Every structure is written in structure tokens, then in C-alpha cells.
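> Mind looking over this structure? Questions follow.
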Amino acid sequence: MVGMKVQHDGRLYSLDDERIVVYGGTLQYFRVPRNYWEDRLRKMKSHGLNTVETYIAWNWHEPQEGVFDFTGETHPQRDLIGFLELAQKLGLYVIIRPGPYICGEWKNGGIPDWLINSHPEILAKSPNGSFPRDVYYPPITYLHPTYLEYAMKWYEEVLPIIRDYLYSNGGSIISVTIDDEPSYWETIFQPFLTDYNEIIVRENGIWHSWLKENYSLGDLEERYGERFSDYTEIAPPKSFSEPLPKVLDWHHFKIWMINEYVRRLYEKIREYVDVPISLLDPYLLLAAWKEFYLYVTRHKLDIHLWTEFWYSFYRTFDFKEDKLGHLYFKTGIYRYYVSKLKTPPLSIETQASLANVIEKDEAELLYALLPALGIHNLNYYLYVGGENPRGYESHNGVTWDVYSPIGLDGRERQHVEPIKWIGEFLKSNIDFVDSQFKARVAFGMYEPYEALNLWGYKPESFEESVNLNEYLFGERGLLTLLAMSNVPFDVIDLEISTLEEMLQYEQIWVYSLDFMSREVQEKLIKYVEEGGNLVILPTLPYLDENMKPCTRLRDFLGVEVERAKARDNMRLIPYLSVDAEGIDRMVVRNVAREVKGGEAIAWIGDKVVGTIVRKGKGSAVILGFRLQYYSSYHDMHRKFVDKILQLQGVKREVEVSNRDIIAIPRIHYLVLVNPRDEEVAGKVKYRGVEFEIKMKGRGVLFIPVDVEINGVKLVYATATPIGGGNRRIKFRNHLSDTSEIAIRDGRIRGVKGGYVLQEKGERVYVIRHERETFEIEF
């Protein structure tokens, strides 16, 4: 096996030219009793998994400085080598995550106590000095030379072991992951919490060096509104009393330090490793992935960007229709960047635990929607429950089994069921990966808005609310409305997207705050001029990135939006009724601004609050209110989305008579989703094919359309194909007891697990099946 390679085509990984779907689960060997390892790994294989993922905890394997145990001499659960050999014996691939930091609800995130105690200077600092030593993840100054020195020593011990078990050396390790979610131990979410370590803030320290590298003094005077004779006069901001551009620069500076840190680790790992090197969610932000993409591209780092999906934490798992907007957004922005990096998309932490209970239908909704939206490689976290060794616990005391698919005692929990069948579908229908998701509509993200939303900071002079969680990303947000209106969308970064990339979309939605860079405003102008259809709400920007007046977009559109302050206290906001043609009293929240100019399309009484402007070859819809998701009998909000599509001539790729059936087109497959736990039925038209569908409860079907499977040319099937053999197809339909199969030639010779109930037409068969799975021989 020596010399075998792990390669990829940007969608899937290939092991010696054989494309595979990475379908794995997390078993942290150091938390599971040694004598359970084989049983748990065999159970994982029986669930259809082909990969096991694990951290390697630095402080577990080096409990005292210079004293290492990788063979279990001091504790059987330190036998890393034995674990790797067992996984290989059982035919499982391995993804390994050796830190230095692993997070993982583990003591110090894996950083040894002895290192912190002997070198407290490596700890990050607040503006007021040191943090309490007992915080669960003591934040480290990533670029402190002492920390880097010890991190490299750790790597020099663990990486030779990893090298021996690489797939390319005859082992089973197919990827090595750098650190874990390098986000300053999640304090990046609070702009002034870290890092004021001396090596950063001292005169001519890292902060001043970064400013010199990125700005002239003249640029900084323009941005900060002050005069400077030297960079050393510019102290890091410590509160929101500083100019917003300076606070944003401090935020981006810390992101840059993370990137620098990741580069140092990457270069060390690459000395030992020739398989893909990966990184999970840099910064734990989304739009800020722009900074990661630009950095690794500039430095020519071959790092595979991976992501994660969590929808509860130590509470009952809750993934229903109102989470679809956020899911569409996160998968969209992730697809955008991995397509630019040209590496396979992979969710390394797909939530399968850390919840009081996970209902199998809600688990199915999340697990099936990820591949439907372009993430075909999945790892379920945490797949196998365990216990924390004494002295290494963090959040959980002794327990590390919080409703994992396989419990500490070996029991298999209910959400194993969707994990099994989704894996069967993905592995038996590799061509699904090549039937790519491509939307006609995009949401345009402007990265600086993410930080303001994250911090909850609205400059006093701003008029629009920065609460994007409520109005955009959240359960009632605009993006959930688009998802539930059957408007599948991509996400693009407005700062780095080219005009050509933007024009691939018939329509782009933009949520605007008070400011937007002059360059982005110019791009949106060009997009409309060249035939694009813009929807922008709930205001138009009137400031540029330096918070200086800039009304280029407003001037081009010839539209004035009323200057009215949104209210931030949710108890003090008004509820208003908007009318439009065919729309009677659609409720909107917070202030609604008058829009002057263009053709009126929405109003409150005599006040116009929405218009359409036709410019050049395209158009723009300007709304002075926040369009959100409300589900009701009258369903005004989804009807208003329909109206906007119609006004701008944007047609859906799929027609569904029942709008509660969500359709995601994938060329030769159509993913149908019932996000609600009630029966839905309707007619579907797609690619010249029309059929009826019934879904008795919450769940997902992968419908093949005009595709050949196992030598059978299907016109369509209202069930999910999950395997079979030559001219045999195994199907699964758990949402109805009848399924419709249409074929181009031949006939059905037999049905195992069901029977032909009716022949509706030439080669169109209705199958009644007693069980959820049935197999047809053609």
C-alpha cells in the first residue's frame, strides 16, 4: 500500500483514483475505555460509516513536561498507536486532529497546565491585564514566541507517529487538521476582551507592524479622523468610544494573527505530512472567511477549509423550518469559499450529540439538507459517548455521553436511522455529487456587517438596527422567508465577487446598513446596468467604509429612502401593516421608511415604502422595511416574495403546487423537503417531468430525475435510491406507503418488499410497499 495517495477533484476525495464520500463519526479514544474501542468502531462500520475522527489531546499525552505516552504505558486510553492500528485493521479511514488546541470541552482545550504555570506570559490579556486563571479555556496569545516554541515541540513528538500511519505510508490517516476553531478561544466575539499582550501592544509591537503593512499614515488619518506623525501614536482601541473603522481594523488585525498562527502550524505539519491538511471554521465567524481565503491564496497554503453545524448545545435538539434560513446562508457562504479554494466541502462537526434528546426526524432534516445544499462529506460529532478522565474534565464533569448515537454503554440511539440511510444514498449515488446545486438567486453579504451584529454594537449616529440575528439570519429572518418561499439561494461576498460572478445570478438580495464601501456600491450599480435584478432593504447606504458620505447607489437609482431611526428595544418596536397589489395588511416590524422615486409597489396608507426602478438592462427593488418570515393562513410574506420575483422576471426552476413542500434542484435529482411534522401533498414540475407527491411527516426525499442508476434509465422515482445491483434498485420512502416509478425502457420484473399497485401509463408504476425500503428488479 505504500505510495498510495489522497487526492481530490474539489468535490470528493479520491484514494488511489477511487472517489469516496467521507462519511464518518467522532470517537475520542482518550474518553472511551480501551476495551470498548473495537466494539464501538465495529458498530460505526455497521452504521455505514467509513471514517473515524478524533482529537489528540496534548495535555493527555504529555502530562509532565518532556514525559510522553503514546502507547498506553501510564493509562490504557493513551494508546494512540493501538487506536490507529485498530482502525486500520477494521478498514476505517482516520481524520486526526492533533491541536495544539482541541477545544472539545476538555481541560484547557488540551494546553498543558505545566506550560501555562511555568510560562504565564503566553496568556492573552484584556485591556485591564490578566484573566482569571480558572477560565475553562485560558486564551493564549497565538503568536507569542514561547507558546509557538512549545507547540512546535509538541508537533515534533506527535507528527512522526501520525506520519507512520498516513494513508500514503500504508496507514489509514487521510487528513490532519490544524488546531481547532482558532478564534482566540471564542473571545473574538467580544472585540475588547483580548489580546492586549505586551508583545502585541508595545511600541513597534505586532499591532504597529500590521498597521504599517496595511495602511499609510494618510490612510489612517482618513479612516480614524485624527492626525498622526508616527504609527506608534496609534494605540489599540479599548472601547466603542473609538472610531468604528479603528474597531473594525482591530477585529481584522486579530483575524490576521490567527491566519499567521495557522500558517506557522501548517508549515510544520507539512514537513511530516503529504495528505490533505485541513482547518475547521477559522474564527468561528462566517463572512470573515473572506480574510482566510485572501490570506491562504496570497501565501499559497494548501489548506482544506472545513465547517460544522450546531443547532443546540446542552438542550433538546431543535432543527425545524425556522432554522432553514441560517442553514441556507451558512452552506451558501461555505460553498462560495470552498469553490474558490477548490477543495472538497466537508462538515467535520455535524451535530449528533450534546443535546438532551435528538429526534430522528429533525436529525434527518439537518443531515439530509447538508448534502442537498452541496456538502456531501459528513462527519458526525460526537458519535461515541465516553467519560472524562479525572483532572481533564471541563464543561461536563465525568460525562462525555450527551445523547451520542452510540452511548457510553454501547446502546444505539434513534438518530442512527437517518445516518444509515443518508449514507447509503450518498455512497450508492456518487453521481449526485456531480449534479451540483446552482441557484438562480444569491444573497450578497457585506463582511463588516457580521462584526457589528456579533458585537451588538450600533454607532449612535446609525439609523438602521444591527440586529441581523433577528431580521436576517434568525428564525423569523429574511433568509428563512426566502428558504420557505422555495427560493434556494447561493451566498456571495460583495467585496471580492467580480461583476462576472454576480451576473451569474438573475437576482441578488442585499440587506443594507448605513454604510457600504464605495467599491461595493459601484459593483451593485454595474450589476443592475448589465441586466441584474437587485433587491435591497431596509435602507440604502449613505456612508462609505470610512464612515464618510457616499450615496453612489442611491444617486444611480434615483431613489430617496427616509432617514428614520430603527428602534433597538424589541418591546418598543411598532408592528405595521404593508399593502401591495394582491397583498392585504402584511405585518412588518420596526420602523418602515418612505421610499421616494421609482414605481410604487408597497405602501402603508398613503406612504410608499417599496418601489421598483428599471435601470440599464436590469432593475432594483428598494424596500424601506424589514421583510421577515411569518407563517399564517393568509401567507402574505411568501406571496410578497412571489410578487418580487414576478416583477423582476425571475422564474423558479421547480414548480410545486403546495408551497409547504420545499424543493432543491440538483440537475438530475430533486430534493423534496417537508420541514413540518404534518402531511403535505402536491404536484411537482421539474425538467419536463410532472408527478404527484405525498409526504406524511417531517423528512426528506432524494428524487432521481432523468438519470441512469444500476443500468436502469429512470424518468423519475418518488423514492430515494439507496443501492441495489445490476438492473436492481433498492429504494427508501418512509414518508408514504406508495411510490411512483417511471422508466424509459424495459419493465418491472419483480418487487421485493412491495408490489405493483397500478400501472398509470406507459412504464409508469405505482408501488405499494409494506416497509420503508423495497427493491425493484427491472
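Placement of Cβ uses the backbone N, Cα and C atoms for every residue, glycine included.
Since we're looking at a predicted model, the values are computed, not measured.
Summarising the annotation, Swiss-Prot assigns substrate binding site to Tyr55, Gly104, Glu105, Asp180, Glu181, Glu308, Glu349, Tyr381 and lists similarity to another entry as the type of evidence. What Swiss-Prot says about the mutagenesis result for Asp180 to Asn is this: Loss of activity. Under mutagenesis, Swiss-Prot gives Glu181 to Gln with this note: Retains 10% of wild-type activity. The active site, proton donor feature in Swiss-Prot is assigned to Glu181. Quoted from Swiss-Prot, the note on the mutagenesis of Glu308 to Gln is: Retains 15% of wild-type activity. Quoted from Swiss-Prot, the note on mutagenesis experiment Glu349 to Gln is: Loss of activity. Look at Swiss-Prot and you will find Glu349 tagged as active site, nucleophile.
For each listed feature, how buried is it and what is near it?
DSSP assigns Tyr381 (substrate binding site) to a strand segment in the three-state reduction. A simple way to gauge crowding: the CB of Tyr381 (substrate binding site) has 23 other CB atoms within 10 angstroms, across all the protein chains here.
Over all protein chains present, the Cβ of Asp180 (mutagenesis position) has 22 other Cβ atoms lying within 10 Å.
For Glu181 (mutagenesis position), the same-chain residues lying six or more positions away in sequence with a CB closer than 8 A to its CB are Cys103, Leu280, Asp281, Pro282, Tyr283, Leu284.
Sequence-distant neighbours of Glu308 (mutagenesis position) (same chain, 6+ apart, CB under 8 A from its CB) are Leu280, Asp281, Ser347, Ile348, Glu349, Thr350, Gln351, Tyr381.
According to its DSSP assignment, Glu349 (mutagenesis position) is in a strand.
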> In sequence order, which same-chain residues at least six apart have a C-beta under 8 angstroms from Gly104 (substrate binding site)?
Gln28, Tyr55, Ala57, Gly110, Asp180
> Can you name the residues of this chain that are 6 or more positions from Glu105 (substrate binding site) yet have a C-beta less than 8 Å from its C-beta?
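Glu105 (substrate binding site) has long-range Cβ partners Ser394, His395, Asn396, Trp400.
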> What's the longest C-alpha separation between any two of Tyr55, Gly104, Glu105, Asp180, Glu181, Glu308, Glu349, Tyr381, the listed substrate-binding residues, in angstrom?
16
> Residues other than Tyr55, Gly104, Glu105, Asp180, Glu181, Glu308, Glu349, Tyr381 within 8 Å, Cβ to Cβ centroid, of the substrate site?
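Near the substrate site, the remaining chain residues are Arg97, Ile102, Cys103, Leu280, Ile348.
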> So, in DSSP terms, is Glu308 (mutagenesis position) helix, strand, or coil?
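Assignment for Glu308 (mutagenesis position) reads strand.
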